[in-house]
Every structure is written in structure tokens, then in C-alpha cells.
Amino acid sequence: MAIITVTAQANEKNTRTVSTAKGDKKIISVPLFEKEKGSNVKVAYGSAFLPDFIQLGDTVTVSGRVQAKESGEYVNYNFVFPTVEKVFITNDNSSQSQAKQDLFGGSEPIEVNSEDLPF
């Protein structure tokens, strides 16, 4: 059994809303593999339900086993119990800055005798 992991951005093209017994849910369809340049192979897409906290524009990672299901003349590929996680991407391209805070609470330096030091 192979696990497929795909990262994609949820947008209007690859996300749709369906009505279920538990209310409206979003489904994302993502390509299961990349098409090679010049290849005539049709790319298979896998679908997975998105958690409610995922919004359009969010980048998500979908990971899980994919199961094929025939529906008439078509074959639908669905993730079975997938793990869907939101990928957090910062909007700035600057280097990561360190938090500047006084770890000692702004206290004054303490005078210590060299005789009291263990070294």
C-alpha cells in the first residue's frame, strides 16, 4: 500500500463545495503525479474533504492512500482517511528575525566575588 503526499493551494479551480448530511463541506482535487513535458499521459486527480478551517488561498498538504472507484465510464480516485494539514507560509522574503527580549527581566548585573565561582 503506497501513501501519496501532495501539496497544493486551495483555489476556485480545484475546490468545490458539496452538501452532506453534516452540512456543506469543501472537497479539493489534486494531481496525483506530475505530467512530464511532451507526455500524452492523462494526469489522475485525487479528491479529499477539507477541514472547515481551510479557506481558499491556503496551501495544504494532503497525504494518504488513494482508492480507485469506477463510476460509469470514469474512474474516480479518492483519498481514504487522508491527513490534511495547512502549510504556513510567511508573506515576507526577509530572513527570519530573532525575538528581542530581555531574558532576565531587566534586572541589574550582580556583583559576584571570584572566590564564590566554582571554576
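Glycine is treated like the rest: Cβ placed from N, Cα and C.
Quantities reported herein were computed from a predicted structural model and do not represent experimental measurements.
These come from Swiss-Prot:
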- R16 to A: Loss of ssDNA-binding (MUTAGEN)
- K22 to A: No effect on ssDNA-binding (MUTAGEN)
- K25 to A: No effect on ssDNA-binding (MUTAGEN)
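Annotation: R16 carries the greatest number of neighbouring Cβ atoms among the mutagenesis positions R16, K22 [cut-off 10 Å, Cβ to Cβ]. The number of other CB atoms found within 10 A of the CB of K25 (mutagenesis position), across every protein chain shown, is 14.
Taking only the Cα positions, the spacing between K25 (mutagenesis position) and R16 (mutagenesis position) is 8 angstrom. Taking the C-alpha positions, the distance from K22 (mutagenesis position) to R16 (mutagenesis position) comes to 16 Å.
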